[in-house]
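Visitor: Have a look at this one.
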Amino acid sequence: MATSSAHLSFLAGRISPFSSERIGLFPLRGEFRPRMTRFRCSAGPSGFFTRLGRLIKEKAKSDVEKVFSGFSKTRENLAVIDELLLFWNLAETDRVLDELEEALLVSDFGPKITVRIVERLREDIMSGKLKSGSEIKDALKESVLEMLAKKNSKTELQLGFRKPAVIMIVGVNGGGKTTSLGKLAHRLKNEGTKVLMAAGDTFRAAASDQLEIWAERTGCEIVVAEGDKAKAATVLSKAVKRGKEEGYDVVLCDTSGRLHTNYSLMEELIACKKAVGKIVSGAPNEILLVLDGNTGLNMLPQAREFNEVVGITGLILTKLDGSARGGCVVSVVEELGIPVKFIGVGEAVEDLQPFDPEAFVNAIFS
């Protein structure tokens with residue numbers, strides 16, 4: 001599979017100079033042999049930059065393949081589009097677009113988004129702008145990509161310049177919230193970030209134990225509740241204070257899973273948000289809502305409610321590798337205007353991937 005330069009440049013920016021030794025790029029002694037020529041200085045085939053470039057390419061290819069594999073079920077649903085467009089002709093436009101519309105609906109693009117996409121294609125076909133099946137396919141992909149890559153929609157984490165940056169992880173029960181936090185910690189740690197975890201889920205008895213396992217697994221420090229009746233806001237406040245005093249880069253704050261209809265628990269999130277903001281001005285930098293990809297369009301009411309209460313800055317969509325409803329990604333971004341930051345495309349610790357709109361579109365419309 002070809003790996004785009006965008007993927008390579010993105011990944012190059014994600015490799016921290018502090019993590020080079022950990023990923024096997026050092027020591028350099030005896031290996032880095034620059035060759036001077038009249039025009040340039042280049043590294044030998046076994047040198048640092050050669051190995052760094054190879055590592056970046058391999059990592060980029062691996063990440064793209066994971067995303068491609070993760071959306072296999074959605075891609076199967078949408079494969080009918082290729083069949084429809086293979087022998088497309090103008091006389092069959094209405095039939096083809098009706099079946100294309102059905103394929104998008106089955107994949108949970110939602111009625112509003114689906115109608116908008118199909119009617120735009122119809123208009124371009126009838127005006128003569130689109131004259132072949134391949135042109136229609138390209139226009140379909142471009143239309144979806146435009147919805148995902150809106151202006152001012154930042155898919156990267158916005159961590160600001162004050163340390164520590166604070167990231168709150170919120171969501172309903174069973175969405176993969178604590179697991180996503182652990183995987184995010186693993187990713188940040190491997191990039192050379194000093195990470196502190198905060199076990200703010202004081203409602204579920206096993207939550208703290210689960211996060212402690214993730215802390216041990218990722219090599220991160222953790223702050224847990226003192227006593228059975230500790231308040232979540234107190235735990236998070238204590239963690240952010242420690243993060244500030246001990247020079248941590250990021251504090252990842254777990255919170256109790258809650259139904260979006262439970263007002264008292266939603267109020268607790270407001271208290272948590274205020275508590276961390278008192279320690280570090282502008283915190284939390286990110287409030288990430290974890291949503292189960294298997295719920296499809298049913299995630300929209302959850303996202304709306306959480307957003308109204310605490311102001312969601314980004315989404316983590318989990319369990320998409322087992323879902324045929326990948327179109328919900330487009331719906332939630334387009335209807336709520338909240339960017340997807342990460343997607344879960346597998347059970348492995350490395351399978352929480354930064355969301356790349358172009359890679360996503362290529363994965364569902366192969």
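Glycine residues also receive a Cβ, built from the backbone N, Cα and C atoms like all the rest.
No substitution from the list is modelled in this structure, which keeps its original residues.
Annotation source Swiss-Prot lists GTP binding site at 171-178, 254-258, 318-321. Among the mutagenesis results in Swiss-Prot, F48 to G, E, Q or K has the note: Severe reduction of LHCP integration in thylakoids. The residue drawn here is the original one. The note that Swiss-Prot attaches to the published mutagenesis F48 to A is: Reduced binding to the thylakoid and 80% reduction of LHCP integration in thylakoids, but no effect on GTP binding. Reduced binding to the thylakoid and 80% reduction of LHCP integration in thylakoids; when associated with A-49. According to Swiss-Prot, the mutagenesis experiment F48 to L, V, Y or W carries this note: No or limited reduction of LHCP integration in thylakoids. One mutagenesis experiment catalogued in Swiss-Prot, F49 to A, is accompanied by this note: Reduced binding to the thylakoid and 40% reduction of LHCP integration in thylakoids. Reduced binding to the thylakoid and 80% reduction of LHCP integration in thylakoids; when associated with A-48. One mutagenesis experiment catalogued in Swiss-Prot, R51 to A, is accompanied by this note: Reduced binding to the thylakoid and LHCP integration in thylakoids; when associated with A-54. One mutagenesis experiment named in Swiss-Prot is L52 to A or Q, and its note says Reduced binding to the thylakoid and LHCP integration in thylakoids. One entry in Swiss-Prot concerns the mutagenesis experiment R54 to A. Its note says: Reduced binding to the thylakoid and LHCP integration in thylakoids; when associated with A-51. Mutagenesis annotation in Swiss-Prot: I56 to A, described as Reduced binding to the thylakoid and LHCP integration in thylakoids; the structure shown retains the original residue. Here the residue is the original one, but Swiss-Prot notes a mutagenesis experiment at this spot, F71 to V, A or L: Reduced interaction with FFC, but no effect on the basal GTPase activity. Where Swiss-Prot documents F109 to V as a mutagenesis experiment, the accompanying text is: Reduced interaction with FFC. The mutagenesis experiment D321 to N is recorded by Swiss-Prot, whose note states: Loss of GTP binding specificity. Record note (Swiss-Prot), mutagenesis G326 to W: Reduced interaction with FFC, but no effect on the basal GTPase activity. The unchanged residue is displayed. As a published mutagenesis entry, G344 to D appears in Swiss-Prot alongside the note: In frd4-2; chlorotic and reduction in thylakoid membrane content and stacking.
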Visitor: CB neighbours of L320 (GTP binding site) within 10 A?
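Guide: The answer is 28 other Cβ atoms.
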Visitor: Among the recorded positions G171, G174, G326, G344, whose Cβ has the fewest other Cβ atoms within 10 Å?
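Guide: Least crowded of the recorded positions G171, G174, G326, G344, by Cβ count within 10 Å, is G174.
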Visitor: Taking Cα atoms as reference points, rank the recorded positions G171, T255, G344 by distance from G326 (mutagenesis position) and give the first.
Guide: G344
Visitor: Quick check for the class: what is the C-alpha distance, in angstrom and rounded, between F109 (mutagenesis position) and G174 (GTP binding site)?
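Guide: Per the Cα atoms, F109 (mutagenesis position) and G174 (GTP binding site) stand 23 Å apart.
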Visitor: Nearest of the mutagenesis positions to G171 (GTP binding site) by CA-CA distance, picking from F71, D321, G344?
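Guide: When the Cα distances are compared, G344 comes out closest.
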Visitor: Can you see whether DSSP assigns F109 (mutagenesis position) to helix, strand or coil?
Guide: coil
Visitor: Return the residue, from the listed recorded positions F109, K177, D321, with the maximum count of other C-beta atoms within 10 angstroms of its C-beta.
Guide: F109
Visitor: Closest of the mutagenesis positions to K177 (GTP binding site), Cα to Cα, picking from F71, D321, G344?
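Guide: For K177 (GTP binding site), the closest Cα among F71, D321, G344 is found at G344.
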Visitor: According to DSSP, does G326 (mutagenesis position) sit in a helix, a strand, or coil?
Guide: coil
Visitor: Given a separation of at least six residues and a C-beta threshold under 8 Å, show me what packs close to T255 (GTP binding site) in the same chain.
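Guide: Residues satisfying the criterion: M168, I169, V170, K177, G200, D201, A232, E268, L269, C272.
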Visitor: Tell me the Cβ contacts of F71 (mutagenesis position) under 8 Å, same chain only and six or more apart in sequence, or just say none.
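Guide: Within the chain, F71 (mutagenesis position) has Cβ neighbours under 8 Å at L320, D321, G326, V345, F360, A363, I364.
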Visitor: Could you tell me the C-alpha distance between G174 (GTP binding site) and G344 (mutagenesis position) in angstrom, no decimals?
Guide: 14
